[in-house]
Amino acid sequence: MSGNSQLPPDVIGFICSKYDIILASTSPRRYEILHDIMGITDLKTMVSTFEENLDKMNYSTDPIGYVCDTSWHKAQNIIEILTDYEDENPNEIDKPKLIICADTIIIDKSGRIYEKPKTKEVQKKFLMKFCYEDDEPVNVVTAVTLIKWYGRENFELVPFRDETKVYFDNKIPLRILEEYVESGDGLEVGGGFKIQGQGAILIEKIEGDYYNVVGLPLNKTFKGLYAEANSI
């Protein structure tokens, strides 16, 4: 991703003058969206230690609830970390924080959740299903939980989500799909494809925010940050 098209620096400067902006994720794609595209050059990071082990069987009829709850639990874990830090450093005075927690899943028309394939064999099965078996798009859902943090006794959680429909090309030659799998690209992402990489070859079109498929809905995330900065 290129950082050539950033939002006006005075807008980002306004938000950053009110809050420290923190990404609670190790995802390089989410970092690039916020740092390179949105232009938050002083972006800080934290790591949630939530195990992301919610039982999917409890969400068989509500897969979107799974991603929303995962994002929410990540935020709750960050609150615990911030609270512990505040307890250990009672005299430290920090700027208020806006912390971005997120989780992304791929869902097919039946409600099945597709996670990281980890092996090329599983990845190929995923992509063949998306391209040749399903007659409807897959749904990419990112749930975001913003933490508006002033301190352990003064914080607020602001959840939102975005959905993007991804239409795979059912006429793509199998050889091309197999070559993509052999490239190793997409093994470590949900669904087994990267829209920002060679995986885009397999995709005919999308409906919704491109950056949501990458890992974070840029438009809704920016509006969330801007709204909170304006609420002071």
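Positions of Cβ are set from backbone N, Cα and C atoms, glycine also.
Contacts of D103 (active site, proton acceptor) defined by a Cβ separation under 8 A and a same-chain sequence distance of 6+ are given as E52, V67, T70, S71, K74, T142, A143, in order along the sequence. Annotation source Swiss-Prot lists active site, proton acceptor at D103, citing a curator's inference.
What Swiss-Prot notes for the published mutagenesis of S25 to A is this: Loss of activity. Following the DSSP three-state reduction, the secondary structure of S25 (mutagenesis position) is coil.
Experimental mutagenesis at this site is recorded by Swiss-Prot as T26 to A, annotated: No change in activity. Taking Cβ-Cβ distances under 8 Å and a sequence separation of 6 or more, the neighbours of T26 (mutagenesis position) in its chain are T45, V47.
Where Swiss-Prot documents R29 to A as a mutagenesis experiment, the accompanying text is: No change in activity. Other C-beta atoms found within 10 angstroms of the C-beta of R29 (mutagenesis position) number 17, with every protein chain shown included.
Under the DSSP three-state reduction, R30 (mutagenesis position) is assigned to helix. For R30 (mutagenesis position), the same-chain residues that are 6 or more apart in sequence and have a Cβ closer than 8 Å to its Cβ are L23, I100, A102, G215, L216. According to Swiss-Prot, the mutagenesis experiment R30 to A carries the annotation: Loss of activity.
Annotation of the mutagenesis experiment Y66 to A in Swiss-Prot: Loss of activity. Mapped onto three states, the DSSP output places Y66 (mutagenesis position) in helix.
Quoting Swiss-Prot on the mutagenesis of Q76 to A: No change in activity. Look at Q76 (mutagenesis position): DSSP puts it in a helix.
Around E188 (mutagenesis position), the same-chain residues six or more apart in sequence whose CB sits under 8 Å from its CB are K116, K118, listed in sequence order. In Swiss-Prot, the entry for mutagenesis E188 to A states: Decrease in activity. The structure shown retains the original residue.
Recorded in Swiss-Prot as a mutagenesis result, F193 to A carries the remark: Decrease in activity. Within its own chain, F193 (mutagenesis position) has F126, L127, F130, Y180, D185, G186, G199, L202, I203 as residues 6 or more apart in sequence whose C-beta sits under 8 angstroms from its own.
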Site of maximum Cβ density within 10 Å, from mutagenesis positions S25, Q76: S25
